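Participant: Here the residue is the original one, while Swiss-Prot reports the published mutagenesis LYS34 to Glu with the comment Unable to form multimers larger than tetramers. One entry in Swiss-Prot concerns the mutagenesis experiment LEU40 to Ala. Its note says: Assembles as protofilament sheets like the wild type. Swiss-Prot gives this note for the published mutagenesis LEU61 to Ile: Assembles as small oligomeric structures which cannot assemble further into larger arrays. TRP72 to Arg appears in Swiss-Prot as a mutagenesis experiment; the accompanying note says: Unable to form multimers larger than tetramers.
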Amino acid sequence: MGKIFDQEKRLEGTWKNSKWGNQGIIAPVDGDLKMIDLELEKKMTKLEHENKLMKNALYELSRMENNDYATWVIKVLFGGAPHGAK
């Protein structure tokens with residue numbers, strides 16, 4: 001008899017498929033099974049982290065130097081003026 005997939009647990013890691021290469025994991029999402037591409041998830045996490053670092057650096061530059069360009073970039077990219085900026 002085959003294994004019963006427990007939808008409450010996530011499968012950790014990837015498996016190697018001779019035809020398609022590394023495969024993602026299957027994880028339950030709102031009761032449905034969904035393939036998760038681990039490499040894509042890692043890239044998205046890295047981009048989100050870099051975005052947060054850039055945003056914090058611009059806020060700090062705008063605050064410390066009262067830099068109008070940094071304030072403008074923050075307004076264009078993030079939709080608002082930093083705290084304490086004009």
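Using the three backbone atoms N, Cα and C, a Cβ is placed for every residue, glycine included.
How buried are these features, and what lies next to them?
Facilitator: For the recorded site, LEU40 (mutagenesis position), the DSSP three-state label reads helix. Other C-beta atoms found within 10 angstroms of the C-beta of LEU40 (mutagenesis position) number 10, with every protein chain shown included.
In the three-state DSSP classification, LEU61 (mutagenesis position) falls within a helix.
Around the Cβ of TRP72 (mutagenesis position), 13 further Cβ atoms fall within 10 Å across all displayed protein chains. The DSSP secondary structure for TRP72 (mutagenesis position) is helix.
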Participant: At the level of the C-alpha atoms, what whole-angstrom distance separates LEU61 (mutagenesis position) and LEU40 (mutagenesis position)?
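Facilitator: The separation of the Cα atoms works out to 31 Å.
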Participant: At the Cα level, what's the spacing in Å between LEU40 (mutagenesis position) and TRP72 (mutagenesis position), rounded?
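Facilitator: That separation, Cα to Cα, works out to 31 Å.
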